[in-house]
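Per Swiss-Prot, the features are as follows:
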{"type": "MUTAGEN", "residues": "R49 to A", "note": "Abolishes interaction with Tnks but does not affect interaction with PSMD5 and PSMD9; when associated with A-54"}
{"type": "MUTAGEN", "residues": "G54 to A", "note": "Abolishes interaction with Tnks but does not affect interaction with PSMD5 and PSMD9; when associated with A-49"}
{"type": "MUTAGEN", "residues": "I96 to E", "note": "Fails to rescue null mutant phenotype; when associated with E-103"}
{"type": "MUTAGEN", "residues": "I103 to E", "note": "Fails to rescue null mutant phenotype; when associated with E-96"}
{"type": "MUTAGEN", "residues": "L210 to A", "note": "Abolishes interaction with Tnks, PSMD5 and PSMD9"}
{"type": "MUTAGEN", "residues": "D211 to K", "note": "Does not affect interaction with Tnks"}
{"type": "MUTAGEN", "residues": "F241 to A", "note": "Abolishes interaction with Tnks, PSMD5 and PSMD9"}
{"type": "MUTAGEN", "residues": "P243 to A", "note": "Does not affect interaction with Tnks"}
Amino acid sequence: MESGSTAKTGDFFYGWDLLYKTVKADVSKKSDLLIALVHFLLTKHYNFRCVGVGDDKTLPEEEGSELLPDSWNDDDTKYSLRYVHDKMLYLLLGHITEGSLLINLLDINTKKVSNICVEPETLVPEVKGGITTIMPSASEIVERYRRELLDPVFTGNSREVTTQTTNSPRPIGSDPDPLRIGEPRRGGSFIPSAFEPRPFGFPDVGRGDLDPLGRGGHGNLFSFPSRPNMGPGPVPRFDPFNPLNPNRPGQGGINPDHMRPPDWNPDYYM
């Protein structure tokens, strides 16, 4: 839908004269022209197509027409027109009561409905002539139709822009891999998903033992302070890499007891 300033230009009403010529012989009351103006707005600027009269809520198979159907204004007090847009059905209903015309637009799918009340006697001084003669304030009427009747139910332009944005091509390789679990880890320690990283602030001692691929360090295989040089590389703490040296403290050999065993007094006890 064009903006309000565009609606006031002659280009906006281009095509109205053709529509008016097809219905002017049938126009019998001023409210007919107000309904015809809604029809023009729907078909010319919102790409609706009329599929007949009535209030049947069944979506028809035909594509519809830009022209008003036969018998569209046969009833003296009401109007019922059916439209389709993008395979969705809409009903345009009008009721004449106490000199006013109440118009409703109903979206059959979403059940959204809008309404507007206009005064035919005030807005339509003549039923014959050009658009500026029969409806001098046609631009203002169109703006009211758009704001009060169409926008609450149908936002065609906004919907099209959203669809184009959603369907815009994505760069190659941007599609997610359904078999991929999380991002790959680049170096550092391996922490299974069920473990909290460093829960008590301790270093990552033993974390490497949890990694079946051997990433993230040596795990529990490290040198003790009491055995600083146990051989090349990390060694198991429970199985020293080299033979025991009895002359080095802390690596086996005879170590006298500090307390005398009962009833035992060997010569070497000190």
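Cβ atoms here come from the backbone N, Cα and C positions, even for glycine.
For I103 (mutagenesis position), the mutagenesis positions whose C-alpha atoms fall inside a 10 Å radius of its own C-alpha are I96, out of R49, G54, I96. Annotation for I96 (mutagenesis position): same-chain Cβ neighbours under 8 Å, separated by at least 6 residues, are S31, D76, T77, K78, L102, P120. Sequence-distant neighbours of G54 (mutagenesis position) (same chain, 6+ apart, CB under 8 A from its CB) are S80, R82. Packing around R49 (mutagenesis position) is summarised by its Cβ count: 16 other Cβ atoms lie within 10 angstroms of its Cβ, all protein chains included.
For I103 (mutagenesis position), the number of other Cβ atoms no farther than 10 Å from its own Cβ, over all displayed protein chains, is 21.
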